Each structure stands twice: as structure tokens, then as C-alpha cells.
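Read the structure below first, then the notes.
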Amino acid sequence: MSSSEGVVHVAFLPSAGMGHLNPFLRLAATFIRYGCKVTLITPKPTVSLAESNLISRFCSSFPHQVTQLDLNLVSVDPTTVDTIDPFFLQFETIRRSLHLLPPILSLLSTPLSAFIYDITLITPLLSVIEKLSCPSYLYFTSSARMFSFFARVSVLSASNPGQTPSSFIGDDGVKIPGFTSPIPRSSVPPAILQASSNLFQRIMLEDSANVTKLNNGVFINSFEELEGEALAALNGGKVLEGLPPVYGVGPLMACEYEKGDEEGQKGCMSSIVKWLDEQSKGSVVYVSLGNRTETRREQIKDMALGLIECGYGFLWVVKLKRVDKEDEEGLEEVLGSELSSKVKEKGVVVKEFVDQVEILGHPSVGGFLSHGGWNSVTETVWKGVPCLSWPQHSDQKMSAEVIRMSGMGIWPEEWGWGTQDVVKGDEIAKRIKEMMSNESLRVKAGELKEAALKAAGVGGSCEVTIKRQIEEWKRNAQAN
């Protein structure tokens, strides 16, 4: 067995950003609930303070089940990497530091039963995985739809040697066997479609070509009722020949350790919940466009006008700075005193990190204006809240498509990416009204909530999949 007591021991290696880290820790917590021992390998330093705090709270919550090992990253000259995005730079820094991983793994006192690593680390990990005496698994932290695109890119690239995706992805989009319709070119992450080579594009092409190598399976935070078509296509061998099994282990539940223990955050949530308690059922729009990209000043003004005009109460999380830097100006400086006063009359505006799951679960919240980050998608499904999607970057248009196809949300494609043209306040108000007044969205959201609870509950697909993997790892250990 993998230890003297026969306990399954799983190592997790996440990548950069809360969008990657949070689902990794939720998956690790799920394995812990079923009796596994976890080693968390943490690249240091992290990009943001939020990541460091979350790792600390996770490890403190499971002191007897989790061993934390730091992967101290090598120094990388930013001028040698063609990106200004701090998270893309961190991806590359981690990739260049993976030669340091074997000595770290050698420190483990009990053998590994399995090694689970982030999708952004495939190629540089091959030489490490080759020497491991345990199965290895990818964890794809976005949708099954996005993973299908990722896997299919390797086929397209091999058929078009020497070409960039901007050349071989045409106006008719990406046709994926098993999908009823192609993925539109307009939904492909912009960095991939740049005519000139860039870091994100190179990582995508390099790793998609190696996705079938030394890989025993792929975990995805999704489930049949939400992404049945994509999961069936992936596991039916239609998307990519030789692809290992893809396991839908979602929706992964939020955990108690995710709640911030900082006094400022506790105070912020306390005042938010008090205000929500005073609102009528389903009357509040929750607005959050993610914590990775700041909202442009001109768009903030039109967002404010739209929220005032929509006629509903609102809780608006405003991001004025990238990552976790302190905002140097208040909302009043951006909006002006008159507009700022009107906003405060109608709703609540915060700049701090909030407990999104708690907010979405509050009875007064009737709709979510979201960027479509995959964590946010699974959380809104988990709580059964209709969604208005406004993708900001990367894979978020594909997430918006999942929400729209599910029947629990709307996606105004004409808004484009959040970094493009300013969407006017009257258009924002119109779409919020459409979401909040649409009973069919609410009914479908409720149905998906029930399906999510069933999938994550006793005897559900998530539990069955996790337990099956654990038993397989135990058999492997006995055979060895």
C-alpha cells in the first residue's frame, strides 16, 4: 500500500491565479473527505496575496491530512518573456522551475498513490512524470467545452505545420466531432489568435500536442447535466484519439476554509449580509466581473448608470486594480459625487474580496452579472441563480456558451470582450431586466441546482468517480 496504514497519498501541483488554485484546493479537500493524505506543492512566491492567504487557510484547516512543500521558483527576467500579464509570466516561471521538483518529491516519507497537476504544466513535467512510480492526472480548471477545444487544437496544429492558430482557425470556427455546433472563432481566447507568436499561444500549442503522453486521466470540475455533450465527445474518442479518460468530478463544493479570516473581510461580509437580509426575495442583482482584470473607468460609469436604471437593488463588486494591489482612488473619484450618491441610494458597492458562494446563496439574490470565470459558473449553478454573462478575457466566452446552452442564463454576444467597446448603461439595464424577469431562466437554474446537489451528494457521480479512483490506486499499490 501507499503507507503502512494503507492510506492513499495524492500530491497536487497547482499553477498561478485564484482561478487555478481554488479548484485545486477544492479537489484536494474532496479527496481528504474520503480519507486520503494530501501533499500540496506550492509554487512560491505567489502572484497575489489572496493566493497565499488561501493556501495558508487550507493547510491550517487540515493540519493532520496535508503536507505542504514549497517549490521555490527560479528568477526569470521579465524582459525574456513576451508577456506583461503577471499570471502568464508566473505560468512560465513555474514551467522553468520544474526541474527542482524531483528533489522535493524525494522528501516525502510515504510513496505517492497519484500525482495531479495543472494543465499549464504538461510539457515540462513529462521528464518528471516519467520517473514517478505512480499514475499522473491532469486537472483542467475550466469547462469540458474549453478542454475539448484545447485537445482539438493539437489535431489542427498537426494538420497545419508551421502555421499559427490565427491562420488555421477560420471564420467558420473550430468544428469538434461530437459537438452539435462549432466553437466560433470569436469565442477563442484572443491571445491564441494573435498573428505573432506569444507566450500563451506557445504554451497552448506545446501542451495540447503532449496531452496524451504519460497521462492516466483528466479531472474536470463539471458534470453530465451541465456539459453532457462535451464529456461524451471527449470520452467517446471523438475529440482526440488516444485521449485518456476524462472524469467529471463537479460541481466541487466550496469549503469553510475559503472564508476570509481577516477582520476587514469579516466586517465587509457582515455588512453585506445585513443589507441583503433587508431586501425582498430575488430582488437583488449581484455584479462581479472577476478579480483578475480591472474595470475601465469609462465602463464603470456606464455600469453605474445601468444599475441605477434597471430598477433592481444591486450588490456590485468593483475591481479598479489588477491582482491584489491597493486601489488608489475611491469610486466617488471615478463616478463623481452626484452619480456616486445615486449608486449608494440603490445598492451596495464594495472593492474588497467577498464570499461569493454565500452571496449567491442568499434568498434576496435573484441574478448574477458575471464575467463567466469557470469557478463563478459552477458556483452559480450550485446555488441555482440565473446568470447574465459578460466575458472579459481568455476562456470566458466558452463558459458563457455553456451557461446559455444550459438554459439558465443569457449572453449578449454583441457586447464583445469586456476590454473592447464600452457597453452603454441603457443596454446593461435592458439585459439585467431581461434576466431578472425571465421565469424560464429561474426554473432551469433551479433544475440544474438540484442536478448539482445530486451529482455532489451521496451516491452521486462525483462521489462515485472519486471513490472509484481511490480504489484503483489502492489496487495499484497492492500489485506493486
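Using N, Cα and C of the backbone, Cβ positions are placed for all residues, glycine too.
Every position carries its original residue.
Where Swiss-Prot documents His20 to Ala as a mutagenesis experiment, the accompanying text is: Loss of C-glucosyltransferase activity, but acquisition of O-glucosyltransferase activity. Annotated active site, proton acceptor per Swiss-Prot: His20, in sequence order, evidence recorded as similarity to another entry. The anthocyanidin binding site annotation in Swiss-Prot covers His20. Under the heading of mutagenesis, Swiss-Prot lists Asp85 to Ala and annotates it as follows: Loss of catalytic activity. The active site, charge relay feature in Swiss-Prot is assigned to Asp118. Look at Swiss-Prot and you will find Thr141, Val354, Gln356, His371, Trp374, Asn375, Ser376, Glu379, Asp395, Gln396 tagged as UDP-alpha-D-glucose binding site. Quoted from Swiss-Prot for the published mutagenesis Arg202 to Ala: No effect on catalytic activity. What Swiss-Prot says about the mutagenesis result for Arg292 to Ala is this: Loss of catalytic activity.
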DSSP-derived class (H/G/I helix, E/B strand, else coil) of Trp374 (UDP-alpha-D-glucose binding site): helix
Residue from His20, Asp85, Asp118, Arg202 whose C-alpha is spatially nearest that of Gln356 (UDP-alpha-D-glucose binding site), among the recorded positions: His20
DSSP-derived class (H/G/I helix, E/B strand, else coil) of Asp85 (mutagenesis position): coil
Integer Å distance between the CA atoms belonging to Thr141 (UDP-alpha-D-glucose binding site) and His20 (mutagenesis position): 6
Maximal Cα-Cα distance (Å) across residues annotated as binding UDP-alpha-D-glucose, namely Thr141, Val354, Gln356, His371, Trp374, Asn375, Ser376, Glu379, Asp395, Gln396: 23
Of Thr141, Gln356, Ser376 (the binding-site residues), the residue whose Cβ has the fewest other Cβ atoms within 10 Å: Gln356
Intrachain C-beta neighbours of Trp374 (UDP-alpha-D-glucose binding site), sequence separation six or more, cut-off 8 angstroms: Gly19, Pro23, Thr141, Ser142, Ser143, Met146, Asn221, Asp395, Ser399
Mutagenesis positions listed as His20, Arg202, least Cβ neighbours within 10 Å: Arg202
Under 8 Å by Cβ from the residue listed as 'active site, charge relay', counting only residues of that chain that are 6 or more apart: Leu13, Pro14, Ser15, His20, Phe24, Leu138, Tyr139, Thr141
C-beta crowding around Asp395 (UDP-alpha-D-glucose binding site), within 10 angstroms: 24
Cβ neighbours within the same chain of Asp85 (mutagenesis position) - under 8 Å, at least six residues apart: Phe200
Length of the line joining the Cα atoms of Arg202 (mutagenesis position) and Ser376 (UDP-alpha-D-glucose binding site), in Å: 27
